[in-house]
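Annotated features, as they stand in Swiss-Prot:
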- ARG150, GLN157: DNA binding site (BINDING)
- 131-205: domain 'POU-specific' (DOMAIN)
- GLU120 to Ala: Absence of sumoylation. Enhanced protein degradation. Reduced self-renewal ability in ES cells. 55% lower expression of YES1 (MUTAGEN)
- VAL166 to Lys: No change in DNA binding. No loss of self-renewal ability in iPS cells. No change in nuclear location (MUTAGEN)
- ASN207 to Ala: No change in DNA binding. No change in nuclear location (MUTAGEN)
- LYS215 to Arg: No change in sumoylation; when associated with R-244. Loss of sumoylation. No change in nuclear localization; when associated with R-118 and R-244 (MUTAGEN)
- SER347 to Ala: Absence of phosphorylation. Reduced protein degradation. Reduced self-renewal ability in ES cells. No change in FBXW4 binding. Loss of FBXW8 binding (MUTAGEN)
Amino acid sequence: MAGHLASDFAFSPPPGGGDGSAGLEPGWVDPRTWLSFQGPPGGPGIGPGSEVLGISPCPPAYEFCGGMAYCGPQVGLGLVPQVGVETLQPEGQAGARVESNSEGTSSEPCADRPNAVKLEKVEPTPEESQDMKALQKELEQFAKLLKQKRITLGYTQADVGLTLGVLFGKVFSQTTICRFEALQLSLKNMCKLRPLLEKWVEEADNNENLQEICKSETLVQARKRKRTSIENRVRWSLETMFLKCPKPSLQQITHIANQLGLEKDVVRVWFCNRRQKGKRSSIEYSQREEYEATGTPFPGGAVSFPLPPGPHFGTPGYGSPHFTTLYSVPFPEGEAFPSVPVTALGSPMHSN
């Protein structure tokens with residue numbers, strides 16, 4: 001800002017001619033005086049700027065919240081080039097205003113606010129750190145004991161998880177047992193799982209039938225429900241019955257199952273799936289009708305053109321040539337191109 005103003009005044013001749021020694025008039029300030037007033041923040045000017053303008057020098061820098069703050073232009077000078085010397089205040093009044101402005105801020109370093117919140121990292125006490133190390137060492141020793149006991153008795157990690165489900169009603173996966181033995185679980189989860197595994201170790205030592213229970217549970221878990229396959233003849237019969245009665249009662253389901261030689265659950269599930277399929281089909285059909293009612297994105301309509309010979313991806317039309325559907329842009333009446341028969345389309349002819 002100062003450099004811009006100085007450059008503007010550098011090309012304006014001082015009133016009265018000469019080099020400006022004739023004096024200053026209202027509305028104009030000597031650029032040399034203006035430049036002398038602009039010094040380093042908080043420091044003295046290059047020349048007699050403050051003395052010439054009749055103001056007290058800028059007070060020194062003061063500390064503010066751990067940093068250095070400097071005073072800016074004081075005593076409400078505004079744009080100095082637009083203010084004449086006659087309108088400047090005396091030195092006493094200017095100094096008083098500077099003092100009044102500086103009284104609002106303390107020259108001492110600012111103290112901490114009483115309501116200031118300090119975020120400090122909470123470090124555990126030596127006792128807590130010792131307890132944590134002792135707990136981690138105990139978990140490490142128990143994990144080694146569990147792995148040794150499991151291998152000695154011939155249990156797999158999956159067997160341990162299934163046995164916990166038989167004993168306590170909650171099955172744990174093989175991955176969980178593996179991570180516990182490898183100390184890869186969080187400390188919270190390790191502490192939750194440790195009592196259950198301790199009871200498993202006791203049961204494994206005292207109960208000889210635990211291995212048989214584990215094997216039976218493994219067979220139950222391994223038994224998967226096979227996918228039911230229905231013959232085409234039976235499927236057509238079910239489809240015919242569905243058209244007559246989409247939602248049969250329990251007695252009707254039992255009668256249909258006995259008639260077709262199927263289980264009642266199979267018939268019930270088939271009718272339920274068939275109703276859901278019908279709902280999806282009706283929704284798709286309604287969406288298709290709405291799409292056709294609103295019209296295609298291209299107003300010209302669909303036109304089929306034969307594709308050139310060669311391999312094409314798609315389903316052939318039972319020996320008929322492949323066609324592709326294109327949308328033509330409608331032309332105004334009287335401006336359409338004459339129709340060209342399909343047989344006339346072929347390779348371009350070159351004239352000599």
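Any Cβ shown, glycine's included, is placed from N, Cα and C.
Original residues fill every noted site, and no substitution is shown.
Within 10 Å of the C-beta of VAL166 (mutagenesis position) there are 15 other C-beta atoms, taking all protein chains into account. Every protein chain shown contributes to the tally, and the Cβ of GLN157 (DNA binding site) ends up with 20 other Cβ atoms within 10 Å. In the three-state DSSP scheme, GLN157 (DNA binding site) falls into the helix class.
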